[in-house]
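Down below is the structure, laid out as structure tokens.
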Amino acid sequence: MEESQSKQESSTKVAQHEGQEDVDPTFKTKKLMEVELMKHRVQLERNLKLRTFPGARTKQVKEALYPLLTWSSKSKNLFQNFTKLLLFKKLCQRGSENLVRESWYPCVPEEEAHMIDIQDLFGPNLGTQKKPQLVIIEGAAGIGKSTLARLVKRAWKEGKLYRNDFHHVFFFSCRELAQYEQLSLAELIVQGQEVPTAPIRQILSHPEKLLFILDGIDEPAWVLADQNPELCLHWSQTQPVHTLLGSLLGKSILPGASFLLTTRTTALQKFIPSLEQPCQVEVLGFTLFERKNYFYKYFGKKKGGVTTFTLVKSNSALLTLCEVPWVCWLVCTCLKKQMEQGGELSLTSQTTTALCLKYLSLTIPGQHMRTQLRDLCSLAAEGVCQRRTLFSESDLCKQGLDEHAIASFLKIGVLQKQASSLSYSFAHLCLQEFFAAMSYILDDSEERHADMKNDRIVETLVERYGRQNLFEAPTVRFLFGLLSKEELKKIEKLFSCSLHGKTKLKLLWHILGKSQPHQPPCLGLLHCLYENQDMELLTHVMHDLQGTIVPGPDDLAHTVLQTNVKHLVIQTDMDLMVVTFCIKFCCHVRSLQLNRKVQQGHKFTAPGMVLYRWTPITDASWKIFFSNLKLARNLEELDLSGNPLSYYAVHSLCTTLRKRGCQLKTLWLVECGLTSTYCSLLASVLSARSSLTELDLQLNDLGDGGVKMLCEGLRNPACNLSILWLDQASLSDQVIAELRTLEAKNPKLLISSTWKPHVMVPTMNMDKEEVGDSQALLKQQRQQSGDKHMEPLGTEDEFWGPTGPVTTEVVDRERNLYRVQLPMAGSYHCPSTGLHFVVTRAVTIEIEFCAWSQYLDKTPLQQSHMVVGPLFDIKAEQGAVTAVYLPHFVALQEGIVDSSLFHVAHFQEHGMVLETPARVEQHYAVLENPSFSPMGILLRMIPAVGHFIPITSTTLIYYHLYLEDVTFHLYLVPNDCSIRKAIDDEEMKFQFVRINKPPPVDALYLGSRYIVSSSKLVEIIPKELELCYRSPGESQLFSEIDIGHMDSEIKLQIKDKRHMNLKWEALLKPGDLRPALPKIATAPKDAPSLLHFMDQHREQLVARVTSVDPLLDKLHGLVLSEDSYEVVRSETTNQDKMRKLFSLSRSWSWDCKDQFYQALKETHPHLVMDILEKLGGVSVKS
């Protein structure tokens, strides 16, 4: 018990020092080790700087360092604790300098980007399937990049990460490397190791097993150019550090080595001109769970962790700011100081700037120290301008900091001394940038020289950060925050000074004026405005946002872009909070849409903004989002469709809607995961005299109970709603009647679904006369249908609609052409094909099953897209069909496949067109007001995944009974009606009969292999099946199971090959075998009564003819011309040769096919005999 308590206290102390180095609660667990190590490091550093590094001394240093390295057992939890940083793997192209989240438009479409874990940093690149040699970790200041980099090194050392990928991992702080003028490769490697692990020659002998971690690559003022790629110096020869690093990154030295870089900026091309295409990973900070976990570690759960985190949770803005690990440390430090001073715990800060000022007020003890603080601010500003983060003792003295002041700043944690050198640095780079911004505020220039001073400050900032990235710089954001009226008062109180407020405020306008006036507004500017929070400034700047319109993500999908709508990509809760805060002051934004994916949403009727986000939104952020919106008095339309909303989030939304100041008129909540539980909240809004006039609740499972609660709100006289979009197909007749009654009593109220399937639309006959009875029109259409031979299909192929089943008729079985005559307006669904039509009037629809191979092989899309559904050629009267539901077999419930990857391919005379569906549902992609041509669903492939995606599949079992012997054919295929039909037709030719058994319940994966087994000892060939997609015109994979005499039941099973988990099983009984043979498919009238042997056994011949060339030699001159002979022989495999031969046989006469049969009997007699024996010795027209 005591030992456990001691461990907890030790962990708490470590966490409290964490922010001073790298936002890591268990960082530097062995301070004593560092002190000893530093003694050797200091001497090593002196040798490097003096350029005296004899080989014997190097060996001695290595031997001396090695025994000192011991790791605390507490570091074992580090890997577990910090894998929860949100990592977002991006796909930006090289040369694209705008970070997605920093611009009004993404540099590339982001559908392929995704969240990853730390183990996946060096995973295969999307598109190449190769592991990257260069990974760039990017992110905002204080977000945890350095923590992640150090974690990779430590986890590798402990054998938990990349141990098989890299034999040696070297960690470098670029701020420290920049202190050296010259280094050799050997010296660099010594710098990157805690202790030497092998001789330098051995290390360099396998460059592909080396990982160099360069932390803060963009911090020093250097250009890492590979100046002379052809000159390869010996590893012991020295060269300028920037040249050495440039040669490594440019692959002139150790071309097989891998690199992990951390940086704030994505515009690395100016620092590293030879940089190759990297894998870019953005760190998005802490999840909500990790924020709580951080507080528990810092204070100890029982010693204040719960109390402090509860306090922070009560301030939603502060909780959101804490997604940045550095801010978490800052908040914890402030609360700890309050505890030590015995004051009441209180933290009301809404911005990072206010939090930093609170930190200063709590940590700087007296007026003397505050005077010294001015000098520290000057040091910080000088370092920012010169891109320096390490300072010598003489640098501090030059700024007027004496030993006592230095010691005091070290004690309170503002400064820290580097363990590996004699240098000093600020506790965090963000803290240095805050002090730098403070130095500009504390400048004592006379008022008459203020404009000149402001110009000089802005020029310095522009020179340091560049115009394009000016608003991304923390120094500039802190400046905006410090120049708010409220914060200026705090500064005056803190430093007991008087600041010229109006003069200082001019600095903001100088910054805004000097930045590119025609540059599209960026997310960084909104962050600056949020830090300032001045209403006048915000109103003025946000008023100008409407001046620049730029393409949005929808434009990338070739859709029509609304020119009055702005598009902004956000990634974090903090981004969302900042944007919605600023929107309150933008009078032009009257519509707002928040999408979790880049997809087409509702079209706005007023100027608006679309926000795109790929990570989930927390309840705390929803609360801030909605509380900001209640103050946005110009906002009229809000579209949250597709965002999963918790009960807490909907409660926050409804609280906002009930406020009198909320002017929202239109609210779209389509597919938000709402249930009947939420309806009481929504009903309270309807009866609260809210301004809401239109509400869309489609694609939510509200149920009868939920809709009844909505009806209570609709009956309230205070309800202003005029349009309610509501799915009614699943509602009971009683509830639908209640809705109709409400409409009848309130003529201004319309309750409907988007498709209005129950509405009867008057139709016109050929003479333009209105036909009221749609049955009469149906009769007329039947009379006009022509003289084609038609026959009804079975009941499973019927369409089910408002009046019950509608029969589907066969127009041309050989072409797979069918016709259905829908008798009235409504919704019709065919269970067999999965097709679903919504029509406005009676209409005749023709449906032809097509093979993808006929169309897709002619396009380049087969490399980038994959088929995920059947291909139909649909013909219908224009305008009669308002929606078509095309089936797909992707298992969306697995959460792996993004619905924005779905496209509908239209094959037209002038080429192929890809259309984005209106929405993608569990089994369908929906097209609204469709135009018809051969069409089906394609899925854009993510190269790293390829075809390996979860799908709904089906098993097809067929049997053939010969005397008393039974043979089964077992197929495992995607749940595609066209494939099922093609297999049915093929098996029917061989007189096999299908047995219906349930399909696999769980999703299976395309590209995976599965093992077929039986409860009895039977012959199964092959025993392994691959789940793959093959076009209906191609032969499908199946296992043949020879049972022999079946006198008892038998169980068939399918297991995945990798884990041998059971995926499907079926029990076959003797009673399943029907004695009657299936009828032979009707052949065309002018065709022979039966198929030729060659056509009847095409599939087996393709699969089983093992020697094609002798067969071709016998056909040469008789059936095959010289050109045809060479075309077939040019194919690489026997199966491809046979397929090519069969493609040529389409034009052959019956005599030519007889020639083929004779040649086959001579070259493959045993194969022919085996086929004939299975048919009972009957040869068909041979």
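Don't overthink the numbers, they just go from 1 along the chain as shown.
Using N, Cα and C of the backbone, Cβ positions are placed for all residues, glycine too.
Among the features that Swiss-Prot reports, ATP binding site is placed at Gly139, Ala140, Ala141, Gly142, Ile143, Gly144, Lys145, Ser146, with the record citing sequence analysis. Gly144 (ATP binding site) falls within neither a helix nor a strand when secondary structure is assigned with DSSP, and so counts as coil.
If you look up Swiss-Prot, you'll see 133-442 marked as domain 'NACHT', on the strength of sequence analysis. As a whole-number mean, the pLDDT of the domain 'NACHT' (133-442) in this prediction is 86.
Residues or ranges marked as domain 'FIIND' in Swiss-Prot (evidence: sequence analysis): 799-1082.
Annotation source Swiss-Prot lists domain 'CARD' at 1092-1175.
Gln593 to Pro appears in Swiss-Prot as a published mutagenesis result, with the remark: Constitutively active in IL1B release. In conventional housing conditions, mice bearing this mutation develop a systemic inflammatory phenotype associated with elevated IL1B and IL18 levels at 3-5 months of age. In a germ-free environment, they exhibit neutrophilia and myocarditis. Around the Cβ of Gln593 (mutagenesis position), the number of neighbouring Cβ atoms within 10 Å comes to 22.
Annotation of the natural variant Phe88 to Tyr in Swiss-Prot: In strain: PWK/PhJ; the original residue is retained in the structure shown.
Under its natural variant annotations, Swiss-Prot gives Glu112 to Gly the following note: In strain: CAST/EiJ, DBA/2J and PWK/PhJ.
Natural sequence variation is annotated in Swiss-Prot for Gln227 to Arg, with the remark: In strain: PWK/PhJ.
According to Swiss-Prot, the natural variant Gly256 to Glu carries the annotation: In strain: CAST/EiJ, DBA/2J and PWK/PhJ. Sequence-distant neighbours of Gly256 (variant position) (same chain, 6+ apart, CB under 8 A from its CB) are Gln133, His206, Pro207, Glu208, Leu210.
When Cβ atoms from all protein chains are considered, those within 10 Å of Arg291 (variant position) total 27, not counting its own. Swiss-Prot lists Arg291 to Gln among its natural variants, and the accompanying note reads: In strain: DBA/2J.
When other Cβ atoms within 10 Å of the Cβ of Lys337 (variant position) are tallied across all protein chains shown, the result is 16. Where Swiss-Prot documents Lys337 to Asn as a natural variant, the accompanying text is: In strain: PWK/PhJ.
Proximity of Ser484 (variant position) to non-local residues of its own chain (separation of 6 or more, Cβ distance below 8 Å) is seen for Thr353, Glu531, Asn532, Gln533, Asp534, given in sequence order. Record note (Swiss-Prot), natural variant Ser484 to Gly: In strain: DBA/2J and CAST/EiJ. The unchanged residue is displayed.
In Swiss-Prot, a natural variant is listed as Gly705 to Asp, annotated with the note In strain: DBA/2J. In three-state terms derived from DSSP, Gly705 (variant position) belongs to a helical segment.
If you draw a 10 Å sphere around the CB of Arg1030 (variant position), it holds 18 other CB atoms from the protein chains shown. While the structure shown retains the original residue, Swiss-Prot records the natural variant Arg1030 to Gln with this note: In strain: DBA/2J.
Recorded in Swiss-Prot as a natural variant, Ile1043 to Phe carries the remark: In strain: CAST/EiJ. Counted within 10 Å of its Cβ, the other Cβ atoms near Ile1043 (variant position) come to 17, all protein chains included.
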Give the distance between the Cα atoms of Ala140 (ATP binding site) and Phe88 (variant position), rounded to the nearest whole Å. 13
Determine, for the ATP site, the additional residues of the same chain whose CB lies within 8 Å of the mean position of the CB atoms of Gly139, Ala140, Ala141, Gly142, Ile143, Gly144, Lys145, Ser146; present them in sequence order. Arg264, Val283, Gly285, Val324, Pro325, Trp326
Helix, strand and coil counts within the domain 'CARD' (1092-1175) (DSSP): 65 helix, 2 strand, 17 coil
Cβ-Cβ neighbours of Ile143 (ATP binding site) (radius 10 Å): 28
Cα distance (Å, whole number) from Arg291 (variant position) to Gly139 (ATP binding site): 18
Check Lys337 (variant position) against DSSP and tell me helix, strand or coil, would you? helix
Specify the count of other C-beta atoms within 10 Å of the C-beta of Gly139 (ATP binding site). 26
Taking only the CA atoms, the spacing between Lys145 (ATP binding site) and Ile1043 (variant position), expressed in whole angstrom, is 63
Can you give me the Cα-Cα distance between Lys337 (variant position) and Ile143 (ATP binding site) in Å, rounded to a whole number? 23
